[in-house]
Amino acid sequence: MANAGLQLLGFILAFLGWIGAIVSTALPQWRIYSYAGDNIVTAQAMYEGLWMSCVSQSTGQIQCKVFDSLLNLSSTLQATRALMVVGILLGVIAIFVATVGMKCMKCLEDDEVQKMRMAVIGGAIFLLAGLAILVATAWYGNRIVQEFYDPMTPVNARYEFGQALFTGWAAASLCLLGGALLCCSCPRKTTSYPTPRPYPKPAPSSGKDYV
């Protein structure tokens, strides 16, 4: 019998991680402009995401420019885009598969073994989704660190981690944790041994010798 509480907890955590991945992908604050080395207070805040770059004025006005040319994008940005989209799509598949395998659902009630397998498969897909999101965010974050400490990068052209990047890391952690809980919610099979059957005792000898 599967642990319904553990299943539900794992599904909720993984689902929240999937929502976080969507939010992280859509947000434009993957990296924000670093003011290291500036001696003046600027009235602008610049930040970039996977799809656009924005400038926020102190008056509250925000101007964004969408990256319209795919060929002008760096390989890191293209790979991050692809991995985040793959992670989100895997999350969609995992949600449907895990929902079928949830003990609280009425699907596959007649086949308990198949129902547990669906829950484990959904958890495994959530693990793959979390891994894709984690690789994407770590790759992009590593690029920010390399450019920040690169002596060839001008001081006024350096960026730091943005809120969307932290959201992506949190989303990956939730997907991995939720997927692991779903995979562990089904108990291992116990080896059953056949019960010994009593054998009939041999008939007692009459004690007579026949010639």
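Cβ from N, Cα, C; glycine included.
For all the noted positions, this structure keeps the original residue and models no substitution.
In the three-state DSSP assignment, the secondary structure recorded for I32 (mutagenesis position) is strand. Listed in sequence order, the residues of the same chain lying 6 or more apart from I32 (mutagenesis position) and placing their CB within less than 8 Å of its CB are A45, M46, Y47, Y159, E160, F161, G162, Q163. Quoted from Swiss-Prot for the published mutagenesis I32 to M: Loss of HCV receptor activity. Significant loss of interaction with CD81. Reduced interaction with OCLN.
Sequence-distant neighbours of E48 (mutagenesis position) (same chain, 6+ residues apart, CB-CB distance under 8 A): P28, W30, R31, C54, Y159, G162. Here Swiss-Prot describes E48 to K as a published mutagenesis experiment; the accompanying note says: Loss of HCV receptor activity. Significant loss of interaction with CD81. Reduced interaction with OCLN. According to PubMed:17325668 no effect observed on HCV infection susceptibility in cell culture.
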